[in-house]
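Inspection log for the structure reproduced underneath, given as structure tokens.
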Amino acid sequence: MNGTLDHPDQPDLDAIKMFVGQVPRTWSEKDLRELFEQYGAVYEINVLRDRSQNPPQSKGCCFVTFYTRKAALEAQNALHNMKVLPGMHHPIQMKPADSEKNNAVEDRKLFIGMISKKCTENDIRVMFSSFGQIEECRILRGPDGLSRGCAFVTFTTRAMAQTAIKAMHQAQTMEGCSSPMVVKFADTQKDKEQKRMAQQLQQQMQQISAASVWGNLAGLNTLGPQYLALYLQLLQQTASSGNLNTLSSLHPMGGLNAMQLQNLAALAAAASAAQNTPSGTNALTTSSSPLSVLTSSGSSPSSSSSNSVNPIASLGALQTLAGATAGLNVGSLAGMAALNGGLGSSGLSNGTGSTMEALTQAYSGIQQYAAAALPTLYNQNLLTQQSIGAAGSQKEGPEGANLFIYHLPQEFGDQDLLQMFMPFGNVVSAKVFIDKQTNLSKCFGFVSYDNPVSAQAAIQSMNGFQIGMKRLKVQLKRSKNDSKPY
């Protein structure tokens, strides 16, 4: 289309103002107009310039407004992440300007599934017109031109779209359909990218589906750390959206619940970091009785139910993704699990620094739910025994093993404090201080270990750790012989 064609003086009411980045700084409005008018008549182009320079220089980006929404979307589909302009290293970035986001198409666009293949666009319009003004209606068709039994409907406001969902979703079963009509918001670009990531993971997981953690691990070495990063990214996105079904479909994650998936991701990150140094490997393989920590929690092969996945197998798959399978055996896999609850003074003494770094890295990778996820793979008997004796107690450990924790969440109790600091060693006491007048937490407390090494591990990993809107401050409690206050 050429910009010289007849057009009104003003753009359409639904026209979109687009922001365009990765534009050569030497390009003028005229150069840009020639580029954009291939897709439709251009109403206005505004190059962003640095006014501090004389004369003002282009910042390499601009705003463009087409006369029609259709032209803007066609330009975006053809240029965004697709075309690299002369002299640039990255493709054009083209998206609606911030001022357009409040009424973005993706917020008003519905996907309609399970519709009769006999329906036309007009039939769909009639069906949904009672909920508000329809901006666009399109039935998806195959190469043969026949309907695929689904459509997209875009309303002029999000409220109209929400009303349509409430009224029409699963409200009727149409002719030739096996289940009720599906009405939901169409996938956004972010949703599509998330599904693409899940597909990539699924393909990689298929490579290891025939391998057994109890047998030959050599076949798992084909995967690298980038797939662990991909998994963590997908986990974070799905956790924030509350949709962990995507992960549940991945082998061998299918039988794990959300908390188990989160724990395994943290453990794999910790093991990957620790395995990169000799001392870290020692810390993994020398933890006392690590296999019992897993097997006593129902993780042995014989105790796995038919509808669940062995946590050790899942752990092995994640360790594989971290590129750390060379020379591993069942003991070393269990040793990695010990990072999440079995580390005592013997494990830390053979690689304290690197293990602390590994734990810190694991926590920071999934910080929004790490604190809640800590106890899941612990030896439950050990957890119960420690809980009875340590929660609420003010018993002190040896010199250098007693911690003062500030900035605890208001709702944290003794048990929460205990569970949060158990991964670093044997806790002899954990106490949150309560205001006697209000009976509410003072948001600080004490934790004591049976050895100073565990206390140092807790400080390095948990000092600055964010829980909600708060960052913990963890430091050693001062000696009784020190006259200074806490």
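Yeah, the Cβs are placed from backbone N, Cα and C, and that goes for glycine too.
At each noted position, the model has the original residue.
Taken from Swiss-Prot, the feature domain 'RRM 1' applies to 16-99, supported by sequence analysis.
In this structure, Phe63 (mutagenesis position) is part of a beta strand by DSSP. A mutagenesis experiment is reported in Swiss-Prot for this position, Phe63 to Leu, and the note states: Does not reduce RNA-binding; when associated with D-331 and F-472. Abolishes ARE/EDEN-dependent deadenylation; when associated with D-331 and F-472.
The domain 'RRM 2' annotation in Swiss-Prot covers 108-188.
Swiss-Prot documents Gly331 to Asp as a published mutagenesis change and attaches the note Does not reduce RNA-binding; when associated with L-63 and F-472. Abolishes ARE/EDEN-dependent deadenylation; when associated with D-331 and F-472.
Across the domain 'RRM 3' (401-479), the model assigns an average pLDDT of 88. Residues or ranges marked as domain 'RRM 3' by Swiss-Prot on the basis of sequence analysis: 401-479.
The Cβ of Leu472 (mutagenesis position) lies under 8 Å from the Cβ of Ile405, Tyr406, His407, Leu408, Met462, Asn463, Gly464, Phe465, Gln466, each on the same chain and at least six residues away in sequence. For Leu472 to Phe, Swiss-Prot lists a mutagenesis experiment annotated as follows: Does not reduce RNA-binding; when associated with L-63 and D-331. Abolishes ARE/EDEN-dependent deadenylation; when associated with D-331 and F-472.
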CB within-chain contacts under 8 A for Phe63 (mutagenesis position), separation at least 6 | Lys17, Met18, Phe19, Val20, Glu44, Ile45, Asn46, Leu48, Ala97
When the domain 'RRM 2' (108-188) is classified with DSSP, how many of its residues are helical, how many are strand and how many are coil?
-> 22 helix, 26 strand, 33 coil
